[in-house]
Amino acid sequence: MSLRSDLINALYDENQKYDVCGIISAEGKIYPLGSDTKVLSTIFELFSRPIINKIAEKHGYIVEEPKQQNHYPDFTLYKPSEPNKKIAIDIKTTYTNKENEKIKFTLGGYTSFIRNNTKNIVYPFDQYIAHWIIGYVYTRVATRKSSLKTYNINELNEIPKPYKGVKVFLQDKWVIAGDLAGSGNTTNIGSIHAHYKDFVEGKGIFDSEDEFLDYWRNYERTSQLRNDKYNNISEYRNWIYRGRK
C-alpha cells in the first residue's frame with residue numbers, strides 16, 4: 001500500500017479512540033482540558049504525531065517538524081534520496097455544536113509561501129510535491145463545573161471531556177480549498193463550507209491544483225481591490241477569460 005493509503009487507514013483505525021481526559025502533572029494531578037479550541041487543536045496534533053511517524057518510517061520517509069513557530073507545514077516528509085519530492089502535512093481542527101452541521105477550516109496564509117517561495121515555510125515551496133490536510137472534526141460538549149477541579153489517576157472515568165464524536169479525514173489541500181478568505185480580515189485561505197463527507201470525498205470547487213494556486217496568488221487583500229478583479233471562483237474564471245483584465 002502507498003504512504004497515503006496506509007496513513008488514511010491508520011487514522012481511521014477504530015483503535016484510535018481520541019479519548020484524552022486531561023493533562024497530567026509530575027505529581028499525578030490531572031487537569032481537565034476545558035473547551036479552549038487552541039488546546040484541543042494541540043491535542044489532535046499530538047494524536048497525529050505518532051501515527052505519521054510510524055507510517056512514514058514504514059515507507060522510508062524522514063519526518064521533520066518546524067523549528068520556528070508559525071512555519072508551514074506541521075510535518076514535512078521526504079526520502080533522503082528524493083529531497084525535492086517532499087510531502088507537507090498540516091493538522092487542522094474544527095468543531096460543530098451538533099452533529100451533521102456544515103464545517104469549515106482555515107488552510108494557511110495566501111500571502112506567504114505560495115507567493116514567496118521561502119516565506120514562513122520549512123523548506124522552499126517548490127520542493128513540495130503534495131500538500132495534505134489531516135482534518136479533525138468534533139462536537140463540542142458543554143463545560144461542567146466538574147471541569148474546574150483536578151483529578152487523580154483513579155478518577156479517570158469522572159473527568160468530563162469537552163468533545164465527542166471525533167471524525168478525521170485526509171485530503172489534498174487544493175481539493176478542499178474554497179474561494180473566500182478564512183475569516184474576517186485575515187489573509188488565510190478558507191476551505192469549502194460543507195459536510196464532513198464532502199471533505200472525505202473531495203467535493204471541492206477548483207478544477208486543479210494549478211487553478212487553486214493561481215486563484216490564491218492573485219487574490220487581493222481588500223474587498224475594494226477584489227471588486228476590481230474577482231471575489232469568487234466564477235469571477236476569477238471570467239477574469240481569466242478576459243485575459244486577466
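Count begins at 1; order follows the chain as displayed.
Just so it is clear, glycine is given a Cβ too, placed from its N, Cα and C backbone atoms.
If you look up Swiss-Prot, you'll see ASP74, ASP90 (among others) marked as active site. Annotated Mg(2+) 2 binding site per Swiss-Prot: GLU45, ASP74, in sequence order. Annotation source Swiss-Prot lists Mg(2+) 1 binding site at ASP74, ASP90. Among the mutagenesis experiments that Swiss-Prot reports, ASN70 to Gln is described with the note: Decrease in activity. Annotation of the mutagenesis experiment PRO73 to Ala or Gly in Swiss-Prot: Loss of activity. Annotation of the mutagenesis experiment ASP74 to Glu in Swiss-Prot: Decrease in activity. Annotation of the mutagenesis experiment ASP74 to Ala in Swiss-Prot: Loss of activity. Looking at Swiss-Prot, the entry for mutagenesis of ASP90 to Ala, Asn, Glu or Thr says: Loss of activity. According to Swiss-Prot, the mutagenesis experiment SER183 to Ala or Thr carries this note: Decrease in activity. Among the mutagenesis experiments that Swiss-Prot reports, THR187 to Ser or Asn is described with the note: No loss of activity. What Swiss-Prot says about the mutagenesis result for GLY190 to Ala is this: No loss of activity.
Location within the structure of each feature annotated in Swiss-Prot.
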residue : record                : CB count, 10 Å
GLU45   : Mg(2+) 2 binding site : 19
ASN70   : mutagenesis position  : 8
PRO73   : mutagenesis position  : 25
ASP74   : mutagenesis position  : 19
ASP90   : mutagenesis position  : 18
SER183  : mutagenesis position  : 10
THR187  : mutagenesis position  : 14
GLY190  : mutagenesis position  : 18
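For SER183 (mutagenesis position), the mutagenesis positions whose C-alpha atoms fall inside a 10 Å radius of its own C-alpha are GLY190, out of ASN70, PRO73, ASP90, GLY190.
When the recorded positions GLU45, ASN70, PRO73, ASP74, ASP90 are compared by Cα distance to THR187 (mutagenesis position), the shortest distance belongs to ASN70. Taking ASP74 (mutagenesis position) as the reference point, the recorded positions whose C-alpha atoms are within 10 Å of its C-alpha, out of GLU45, ASP90, GLY190, are GLU45, ASP90. Using a 10 Å Cα-Cα cut-off from ASP90 (mutagenesis position), the recorded positions that qualify among GLU45, ASN70, PRO73, GLY190 are GLU45, PRO73. Rounded to a whole value, the Cα-Cα separation of GLU45 (Mg(2+) 2 binding site) and PRO73 (mutagenesis position) is 12 Å. Under the three-state DSSP scheme, PRO73 (mutagenesis position) falls in the coil class.
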